[in-house]
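Feature annotations, reproduced from Swiss-Prot:
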- Arg78 to Lys: Reduced activity 100-fold (MUTAGEN)
- Arg78 to Ala: Reduced activity 1000-fold (MUTAGEN)
- Arg108 to Lys: Reduced activity 50-fold (MUTAGEN)
- Arg108 to Ala: Reduced activity 1000-fold (MUTAGEN)
- His110 to Ala, Asp, Glu, Lys or Gln: Reduced activity 100000-fold (MUTAGEN)
- His110 to Asn: Reduced activity 1000-fold (MUTAGEN)
- His110: active site, proton acceptor (ACT_SITE)
- Asn140 to Ala, Asp or His: Reduced activity over 10000-fold (MUTAGEN)
- Asn140: Mg(2+) binding site (BINDING)
- Glu148 to Ala, Asp or Gln: Reduced activity over 800-fold (MUTAGEN)
Amino acid sequence: MRFNNKMLALAALLFAAQASADTLESIDNCAVGCPTGGSSNVSIVRHAYTLNNNSTTKFANWVAYHITKDTPASGKTRNWKTDPALNPADTLAPADYTGANAALKVDRGHQAPLASLAGVSDWESLNYLSNITPQKSDLNQGAWARLEDQERKLIDRADISSVYTVTGPLYERDMGKLPGTQKAHTIPSAYWKVIFINNSPAVNHYAAFLFDQNTPKGADFCQFRVTVDEIEKRTGLIIWAGLPDDVQASLKSKPGVLPELMGCKN
């Protein structure tokens, strides 16, 4: 049987699509189950992160990512783009942030951090606006940035091979609107982050943090430690959904010891 060029091209495309699907199926940015519950709409799996988009707020309900010794990188550009995997009506575009910094003193804040993950193959997706929220400059450049730095430094330890994080916004009061868009959207009033190391939080090496949008720039991130229970109650999500119920209950009601490895004092 002879194959013409069109048939060969089609076969190549089908093979590439299947290979891509197989690769995505092997990605696990959560390790012990991604969050469940809440107002979930669309989930997207990438090497850089897994996120759950909310078409009402226009921002992710949560973003999960996995830092290894190979994922950090520097010198990457910040080229903001609309997420091509989403309906444009369900997310924001770069122009929607016009005037936001001057009017609201907000930055385009990464949920999955660029510096920690720029070494992955699809690093450019870190600059998709599905992974971005309007985060107050004082928070983004202050306590949040210092927490991200300490999170990334964990991977430098010989006894740590992986850092798993899930992060997201809270909407508990009105924070105004972006002046550059007519799209309906909701600016977060707070942000949370849950971190554990290696393969499971079950050995007590985990941490949970919650920051108000108006956190002062000089604030110590260690002062914003909370339990996973508190984050679940305020978000409506179930974190670490793949763990047995009794293990979840035991861990989530108390703070973990991971902050001690991140420079926090008891």
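Note that Cβ sites are derived from N, Cα and C of the backbone, with glycine treated the same way.
Keep in mind that what you see is a predicted model, and the values were worked out from it rather than measured.
Overlay of Swiss-Prot annotations on the structure.
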| residue | record | contacts (Cβ under 8 Å, 6+ apart) |
| --- | --- | --- |
| Arg78 | mutagenesis position | Arg108, Leu114, Asn127 |
| His110 | mutagenesis position | Leu126, Asn131, Ile132 |
| Asn140 | mutagenesis position | Val106, Asp107, Gly109 |
| Glu148 | mutagenesis position | Pro113, Ala115, Ser116 |
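Every protein chain considered, the tally of other Cβ atoms within 10 Å of the Cβ of Arg108 (mutagenesis position) stands at 19.
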